[in-house]
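S.K.: The following block contains the structure, expressed as structure tokens.
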Amino acid sequence: MALSVLRLALLLLAVTFAASLIPQFGLFSKYRTPNCSQYRLPGCPRHFNPVCGSDMSTYANECTLCMKIREGGHNIKIIRNGPC
């Protein structure tokens, strides 16, 4: 009986640990693609609305992320709104 409880506790611990790794490493990612078509060149608005890119860089706003994508041909997604 005690062995069964110990196994169940270890299984629960392992599942909890694995679930904590999912957002950290982007498994089953819900990253979103920035809508770069809404931003005209040149320049971006100066409003501060930071986004965290999948390259783990914080961008001042979605437009500055789109500029980075355009200049380097990178495929950067938005992990979340706010700084990284």
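Going from the start of the chain as shown, residues are counted 1 onward.
From the backbone N, Cα and C atoms, a Cβ is placed for every residue, glycine too.
None of the listed substitutions appears in this model.
Relevant sequence annotations retrieved from Swiss-Prot are reproduced here:
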- 30-84: domain 'Kazal-like' (DOMAIN)
- Pro45 to Ala: No effect on inhibitory activity towards trypsin (MUTAGEN)
- Arg46 to Ala: Loss of inhibitory activity towards trypsin (MUTAGEN)
- His47 to Ala: Reduces inhibitory activity towards trypsin (MUTAGEN)
- Phe48 to Ala: Reduces inhibitory activity towards trypsin (MUTAGEN)
S.K.: Average the per-residue pLDDT over the domain 'Kazal-like' (30-84) and send me the rounded value.
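M.R.: That region's mean pLDDT is 92.
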S.K.: For His47 (mutagenesis position), what residues in its own chain, 6 or more apart in sequence, show a Cβ-Cβ distance under 8 Å?
M.R.: Asn61
S.K.: Please give me the CB contact count at 10 A for Phe48 (mutagenesis position), counting all chains in the structure.
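M.R.: For Phe48 (mutagenesis position), the count of other Cβ atoms within 10 Å is 7.
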